[in-house]
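Asks: Just passing along the structure, written as structure tokens.
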Amino acid sequence: MARAGGNCGVWRSLVLLGLYGCSVVRAAGTSVTVDRHAPASSYEFSMWVEKDGVSSSPQIPVTTAAPNPVRNLRVEGQNNISISLSWEPPDQSSLQGLTYWTQCSRHGGQTETRNTTDTSVTVDGLDPGSSYECSVWVEKDGLYSKNETLNTSTAPNPVRNLRVEGQNNISISLSWEPPDQPSLQGLTYWAQCSRHGGQTETRNTADTSVTVDGLDPGSSYECSVWVEKDGVYSTNETLNTSTAPNPVRNLRVEGQNNISISLSWEPPDQPSLQGLTYWAQCSRHGGQTETRNTTDTSITVDGLDPGSSYECSVWVEKDGVYSTNETLSNTTAPNPVRNLRVKSQNNFSISLSWEPPDQPSLQGLIYWAQCSRHGGQTETRNTTDTSVTVDGLDPGFLYKCSVWVEKDGVYSTNETLNTSTVPISASNPVRNLRVEGQNNFSISLSWEPPDQSSLQGLTYWAQCSRHGGQTETRNTADTSVTVDGLDPGSSYECSVWVEKDGVYSTNETLNTSTVPAAVNITSCISTSGGYGVLLTWSCPSGGYESFEVKVGRKWRSENGSLCGKGVTVSDLEPAQSYTATVTTVFKDLKAQSLSTTCHTESAAIIAGAIVGILLLFILVGLLIVFLKRRRKKRQPKEVPKDLVCSCPGDILAKDFADHVRENEKDSNCGFAEEYQQLALEGQGQSQITASALENRSKNRYRNVLPYDWSRVPLQPLQEEPGSDYINASFMPGLWSPKEFIATQGPLPNTVGDFWRMVWEQQSHTLVMLTNCMESGRVKCEHYWPLDAQPCIHGQLQVMLISEEASENWTVRHLQLFHMKEQQTLSLRQFHYLAWPDHGVPYSPDPLLAFRKMLRQWMDQTTDGGPPIVHCSAGVGRTGTLIALDVLLRQLECEGLVGPFSFVKKMRESRPLMVQTEAQYVFLHQCILKSLQKPAPALVPEEAMYENVASLVYENASAIMAHESEFSASGC
């Protein structure tokens, strides 16, 4: 029978297997195992049945043998989400058509399967830090080899939030949060700190913190932490930090005085001293702490309290890491005693007393007193009292006695005086001690010799001492001596005693003074149109009490505060030359300056003014005649004489309307008469400070100067002549002579002075009655902030808090902060906008409403200083508003009102208050309106000199009324 795969020449009832040849296997059952075949090879099987030598037809299935498994399966690497495997191919004849399958399974969890035709694969998508069983098998033609299996793990995730918990000089403590992964079992954390080019220290732990010790002090380290699980490591988390430096060595006090302690030390014992900063801190228990730093190994901590105990610490910083402190206790030196003096002395002792030092604490003080004789004996005593007797001294000797203070072994500086014990057998004292003469720098003394039998071998000692200051001592064998080297204008106590054979008599003493120094006249300027001069001189060295000023035959005495400020001498003749001297006076001793020649101005200006005044007289006379004729035509009856040019006093409220109507007749003739009577009020008062050379630039208008007696003084600034001056005056009110302050609108150079005045007076209220610019001319500097950005003026900071604007006024809430005193002052500025330049408001109503609002605010803020009111010059609009407020309150309180009397009173405190007749009339109209009576329209006018090189008349009649003695009689 023919058989597939060739003729094998064998015919039996059996199963035939063909493999490039033939193999025959007999089987009596229904299955058979064929071995010794090649793996992963294709075979053709023929199967038939034989019985009794007869065979069935063959059945021919085709099949393949399974491949062999892979060899040498191994892990090539892993990270936190994958495992990389590799292997060698199976040991078989053919490797064609092989597919490798890889599967990694986590117990009870995730399984990931991959296949490849290579001999390596990466299984990803795994969980970090997890154990996996990984298997690899081979597939060919749908048949699979056996599995090769190994166990491995993914790398853990890195730690989170690695940080330094602390460090000292040999260790760094690290902490972290565990990795973010499903399982934290079986984790080991490794920490390693490495110094560049040097030491490395490694530690491991199962906790989330570790201390790496054995490090070098004051060194920079890179510290890394990683996680291990099953021998697999995470990536590193790394930070840079440093160990603390070692502490300083041998900390010691090098010295101290009453306000500081000087410390020194040796640098720390460590490999590197680069980049070290040393910090020193001295703390007083329950009180002050002062801290300083340096890169040196010594420092002085100052700003301490005298005679106080401090704990002083020094530590080292490097890269923001600090060593431990080295600490010692020490005390600042006490302040010296005050007012050391001799209470008494006898032959063998000197009793001293003093006042305790000026310092916070007087506890634990010991006072030491020592009296020493030159080249000889020294005696020292101590006490806790403020007086002591130093005994055991030799009689009749001069001693230098010193007293100092000790606290905690630290000593103050010495206070010293010279005195002597009483001699046992010495010369009698000198007689008739007297001053023979003195000059700026010396005092000449003379005396009669002592009353005794022998005058041989006598030495006279003279000593002049200034209280709390200089002492000069001289000796001579004569009965006179000049003690020089003294200060001019100073009081001295001068003593003379006798020495014989080293033994001293008692002292004879007198009080005298040196002559003051003469001044140097710096300028003499003509003023008042040639009728006066302004004389200025420099302050002399030394002391002085007053100055005698002489210009020609004019003589006056001025107090000592006027040096450097200038004095005006009046009643001189124009176009003349005068000899001027200034004599310094101290204790009835005088020193006259070198004379200078002063020249008054030419009288040409005055002559022109006189001609102008005469012409004005003529014009006014013609005007008076015209008005009188007009009045006679309009009013047949003659006006009673007691109504012409009368000076009205207080007027009853019910009569005020009649008073106004009467004055309004004949074009306000009555008001004109009243106002003329006010023209010269207040003139002739002293304005020396305002006229001083250094203050001239601070005045906006030359003819509006505050009187000396009523001006608002500022606290003077050190070494700034004229810094106490501002053009401002205290003004009377209803209840007080200083109820208001009237001032000019600030100039650019006086804004700081203006805010100083507000602060010093503690005023809560500013009233501004002008606009900064009017009719194209600057009337006031813009002295408050424009917005939220504060303005700085010296020590004062001005802030705008809020602003409320209405049709006729604006109210600003301001805050003043004193940067040195750290104090705040709140205030409001009431800015009236509707007062026209060179005029008066069109109606009383807005001003009355403004005044009512202002008065309500002032009644609420009674704890501060006086309200400060200004316009441009601080006289016209300012005077009108002050008068209106006071007179309306007078009406409310008394039922009376006296405009004339109050304006007169204001002009006694500041010139030109209620500056124009129109303002005077408007004042009456406002009062009348407040009594519910109508007010007529007003004619505007305003006047003053501008502070410019050429004087400009803004209102000739008002200025003439103020500066001349002209007074019109009648209308």
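Note: Cβ is positioned from N, Cα and C throughout, glycine not excepted.
This is the original sequence, none of the listed changes applied.
Per Swiss-Prot, the feature domain 'Fibronectin type-III 3' maps to 247-336; the stated evidence is sequence analysis. The domain 'Fibronectin type-III 4' annotation in Swiss-Prot covers 337-425. Under the heading domain 'Fibronectin type-III 5', Swiss-Prot lists 429-518, citing sequence analysis as support. Here the residue is the original one, while Swiss-Prot reports the published mutagenesis D837 to A with the comment Impairs phosphatase activity. According to Swiss-Prot, the mutagenesis experiment C871 to S carries this note: Impairs phosphatase activity. If you look up Swiss-Prot, you'll see C871 marked as active site, phosphocysteine intermediate, on the strength of sequence analysis. Here the residue is the original one, but Swiss-Prot notes a mutagenesis experiment at this spot, Y945 to S: Reduces tyrosine phosphorylation. Abolishes tyrosine phosphorylation and interaction with GRB2 and FYN; when associated with A-953. A mutagenesis experiment is reported in Swiss-Prot for this position, Y953 to A, and the note states: Reduces tyrosine phosphorylation. Abolishes tyrosine phosphorylation and interaction with GRB2 and FYN; when associated with A-945.
Could you tell me the structural context for the features on the list?
Replies: Taken together, the residues in the domain 'Fibronectin type-III 3' (247-336) have a mean pLDDT of 92 on the 0 to 100 scale.
Mapped onto three states, the DSSP output places C871 (mutagenesis position) in coil.
Summarising the environment of C871 (mutagenesis position), the number of other Cβ atoms within 10 Å of its Cβ, over all protein chains shown, is 27.
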Asks: Sort the residues of the domain 'Fibronectin type-III 5' (429-518) into helix, strand and coil with DSSP and give the three counts.
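Replies: Counts, helix then strand then coil: 0 helix, 49 strand, 41 coil.
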